[in-house]
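Down below is the structure, laid out as structure tokens.
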Amino acid sequence: MEDVKLEFPSLPQCKEDAEEWTYPMRREMQEILPGLFLGPYSSAMKSKLPVLQKHGITHIICIRQNIEANFIKPNFQQLFRYLVLDIADNPVENIIRFFPMTKEFIDGSLQMGGKVLVHGNAGISRSAAFVIAYIMETFGMKYRDAFAYVQERRFCINPNAGFVHQLQEYEAIYLAKLTIQMMSPLQIERSLSVHSGTTGSLKRTHEEEDDFGTMQVATAQNG
């Protein structure tokens, strides 16, 4: 594939007056990026409507599994726009397939001047993984750097091992996707041609090796 230089925006730096983390803060939401918040379901309950409105929340991503639907609910569908994802906090759950739609949802909100809250149940594993993935793709970051950035703002995050593995894999996936999006049709065609030519060369090499091996066997038999 031809070299395509990807450019990413600068990552906002941590506020100098950032509040020191205390245990009770895990039950509240924190602003990870300007306009992007991460928290537990308790930060999106009916009793927290004044807090949500105070922070200017307009969009909410609610992450839950089916058995949690009885108590984790989109409580303000008349006031906020919701994206509800049915995802279990299970290491074998495929979360990569949901990353594109969540990025589109968050980008759409921020571009129109809105603010987004991403929450699961505890705001530690599932929702944290999605915020990390968003930061990775938006700012061109590796998993470990995006994790550290989010943890500076919400110290209690701890995506399960399966989610961590998928986030580490996602780096190559989003870079390849963005590279293809940046390439012109001619560049893509050239890259495919180069790849095809390389494959053909390898095939010819293997065929030549097979022919040479056959000749050696025939010579040995005749000798």
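Positions of Cβ are set from backbone N, Cα and C atoms, glycine also.
Sequence unchanged from the original; the noted substitutions are absent.
Among the features that Swiss-Prot reports, domain 'Tyrosine-protein phosphatase' is placed at 28-176, with the record citing sequence analysis. Looking at Swiss-Prot, you'll find the mutagenesis Gly120 to Cys noted as follows: Confers phosphatase activity. Dephosphorylates MAPK1. Does not affect interaction with FBXW7 and nuclear localization.
Note on the domain 'Tyrosine-protein phosphatase' (28-176): mean pLDDT across this stretch is 97. In three-state terms derived from DSSP, Gly120 (mutagenesis position) belongs to neither a helical nor a strand segment and is classed as coil. The DSSP breakdown of the domain 'Tyrosine-protein phosphatase' (28-176), given as helix, strand and coil counts, is 73 helix, 24 strand, 52 coil.
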